[in-house]
Each structure stands twice: as structure tokens, then as C-alpha cells.
Amino acid sequence: MGNFPAPKNDLILRAAKGEKVERPPCWIMRQAGRYLPEYHEVKNNRDFFQTCRDAEIASEITIQPVRRYRGLIDAAIIFSDILVIPQAMGMRVEMLEGKGPHFPEPLRNPEDLQTVLDYKVDVLKELDWAFKAITMTRIKLDGEVPLFGFCGGPWTLMVYMTEGGGSRLFRFAKQWINMYPELSHKLLQKITDVAVEFLSQQVVAGAQILQVFESWGGELSSVDFDEFSLPYLRQIAERVPKRLQELGIMEQIPMIVFAKGSWYALDKLCCSGFDVVSLDWSWDPREAVKINKNRVTLQGNLDPGVMYGSKEVITKKVKQMIEAFGGGKSRYIVNFGHGTHPFMDPDVIKFFLEECHRIGSK
């Protein structure tokens, strides 16, 4: 993995591997981004994907929360987006201010799909900027905290590629899996193949831990999740370590899966090959701990909306959460149940992190 500085804080790596820790490690999904004033200063008037593709700027944005919350955050996550995989597969993606992602030419029929299936993806070439940003960030961090790489889950990426953006009804994605199940599997397989290579090359570039965001997992029924999501998540968990060995990386790289809303699948996710399963806030942690039976590390799961509450409420909710996950000295990573919001107060986030340290160290 190159001549990178040795980690000074490996708390999250140890927790992910199931080792005992002094306190639960803390990081937050979307910890780098729009709620930080320094993000807006650096991004300036650049387009979102233009920002991601500038390695120097992406690296700076990645490090901003680590710098602001020095000693409180136990990992950095590279500033990027799950939709870079569809881009690498030849699809055009725009990020519309205030509206979110938009695909001008979504996949709506078998002919559209064939174009994507026939497209030869060169991951190293298409996503070269991402690997440069990771390497640059890993060097700049100087071992202060480990660096996350990530990608979107295959089903979630298929949703965006077929819907043309976010959705409430999931009309087109559901149409695909119900009208063209075989073609849907072909698309999911191609996305999976690209995801495996992308994640593996992120590790080569310097990522020390990986997360797969299956953000739309909860939009599938349990039966459809078992057919259109879980097998591809399992493939990723199984194939990435093998690909890393082919690339000369023998050390264990912890992998996290976050299938938001997929409450019915927790037992299966705990034996899917991932080291960590991340939970959204709909879960009662005590129930999740029972179902898990100590097989994997659990991550989560504070409702991000708690950040709009008083300090007393934040303290109470953090205490409840850490205690419900067993105290945090083993098999637990503190996080939100989803990402930060643009409207959050950075000082409130700091208080949350301080309370996680204070309560988790007891």
C-alpha cells in the first residue's frame, strides 16, 4: 500500500475487526461538506463534480472536519460521490443546485441498457482523479486518522441510473426488476464488477477502510432485496479481498455495509461477509445487538435530527445509544443513522462528538 505514514490512531480499524477498544470510535457520514463554512470557501462557485475531480480541492475538503474536530473524529472519508461509478460506465450525471443528481439520459428501455453493457470501463483511467485525491489525502493526514474509501451499492446505483435522479415512487427501477429481471441482473452484475475494481484500487491508492452505501435498500421488499441487492453486496464483500491479494495487498481491509431501511435483512447482512453493518436510526440498538450475536461490528445509529435539539437532549440520546450498543468498548462504531444535513451547526456537531468521547470513555 505504498510508503504511507504509520497510523497514529487505529481505533476504528481495531473496532471494525472486532478488537477491544478504549472507547467507541466516532465518525459521521457526510462529515465533509455543506454544513461547514470552510467547505463553501474552498468549493467557491465550482460545479459539484468539478470539485470532486480536482484532487487538491477534494483532499482539502476531506481533511476539513478532521482539522476542525481534531482529536474528536477517528476517520476521514474521501470527498466524492456514489454516482462516479455510473459516470465511469459512460453515463452523464449532473448535480443540480438545490435539486440533487440528474441523469439527462436515464436507462428506460433494453436498448438504453445495451449501450451501458457494451461500454468498456477502464476504472483506472475513468476514476484516476479519485485515486489521486486518496493518495494525496493519505499523505497529508500523516497517519492522524485512517482514510475511508467508498462506493454506492449496486441496487442503489441502478435506481439512479433508471430513475434519472432521486425518487419517491421508484417507478422505473421497479419496472425494470419486474418487467426485465434478467436484464436487471446483467446491469447489477456490471455495476458490481466496476464497484469491486473501484474499491480495490481505492485501497491501492491509500484507503484503509471501505464502506458500501446501499442507500435505497429499504425500497425493496425482503424478497426483492434477497434477489436484487444482497447477492451483489455479498459479491463485493467476497471479491474485494481476493482482488486486493491479486494487487499485492495481503492485510485485512475492514469493510462496512450500510443498507438504509433494510431492517428485515439485518441477520443476513451480519453473515454477508462484511466486517461492519451500519444501522439507520429506525433500529432499536438492543434488538440489533441480539440479532447480530457478536458476529460483526455494528455502526450507527443516531437520528441526525437530534442535532437540532438542546444540549441536554443530545447528551441523553448519545448516552442511550452507546449504552444500548453495549457500552462501546467492543464491536461498535459511533455514527449517525445517515448523513449530516446542510443546515446543521458545526458547533453542535462538536458538542455531539465531545459527548461521545466523554460517555464512551467511562
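Positions of Cβ are set from backbone N, Cα and C atoms, glycine also.
None of the listed substitutions appears in this model.
Classification of Lys8 (mutagenesis position) by DSSP places it in coil, neither helical nor stranded. Every protein chain considered, the tally of other Cβ atoms within 10 Å of the Cβ of Lys8 (mutagenesis position) stands at 11. Quoted from Swiss-Prot for the published mutagenesis Lys8 to Ala: Causes a defect in cell growth on a glycerol medium.
According to Swiss-Prot, the coproporphyrinogen III binding site annotation covers Arg30, Ala32, Arg34, Asp81, Tyr160, Ser215, His338. Other Cβ atoms within 10 Å of the Cβ of Asp81 (coproporphyrinogen III binding site), summed over all protein chains shown, number 19. Under DSSP, Asp81 (coproporphyrinogen III binding site) is assigned to coil, being neither helix nor strand in the three-state scheme.
According to Swiss-Prot, the mutagenesis experiment Gly33 to Asp carries the following note: Inactivation. For Gly33 (mutagenesis position), the number of other Cβ atoms no farther than 10 Å from its own Cβ, over all displayed protein chains, is 19.
The natural variant Ser59 to Phe is recorded by Swiss-Prot, whose note states: In HEM12-6 and HEM12-12. A C-beta separation below 8 Å, combined with a sequence spacing of at least six in one chain, links Ser59 (variant position) to Phe79, Ala133, Met136, Thr137, Lys140.
In the three-state DSSP scheme, Thr62 (variant position) is classed as helix. Under its natural variant entries, Swiss-Prot includes Thr62 to Ile with the note: In HEM12-14.
While the structure shown retains the original residue, Swiss-Prot records the natural variant Leu107 to Ser with this note: In HEM12-3 and HEM12-13. In three-state terms derived from DSSP, Leu107 (variant position) belongs to neither a helical nor a strand segment and is classed as coil.
The local packing around Ser215 (variant position), expressed as other Cβ atoms within 10 Å of its Cβ over all shown chains, amounts to 24. For the natural variant Ser215 to Asn, Swiss-Prot gives this note: In HEM12-2 and HEM12-11. The structure shown keeps the original residue.
For the published mutagenesis Gly300 to Asp, Swiss-Prot gives the following note: Inactivation. A strand conformation is recorded for Gly300 (mutagenesis position) in the three-state DSSP classification. Taking all protein chains in view, 25 other C-beta atoms sit within 10 angstroms of the C-beta of Gly300 (mutagenesis position).
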Exercise for review: For Leu107 (variant position), write down the residues of its own chain that are at least 6 apart in sequence and whose Cβ falls under 8 Å from its Cβ; none is a fine answer.
Suggested key: Leu113, Val116, Met161, Thr162, Trp176, Leu187
Revision key, fill the gap. Out of the binding-site residues Arg30, Arg34, His338, the residue with the smallest number of other Cβ atoms within 10 Å is Arg34
Check your understanding: Nearest to Ala32 (coproporphyrinogen III binding site) in three-dimensional space, by Cα, is which of the recorded positions Lys8, Thr62, Ser215, Gly300?
Key -> Thr62
Exercise for review: Fill in the CA-CA distance, Asp81 (coproporphyrinogen III binding site) to Gly33 (mutagenesis position), as an integer in Å.
Suggested key: 11
**Study point:** Nearest recorded site to Tyr160 (coproporphyrinogen III binding site) by CA-CA distance, among recorded positions Lys8, Gly33, Thr62, Ser215, Gly300
**Key:** Ser215
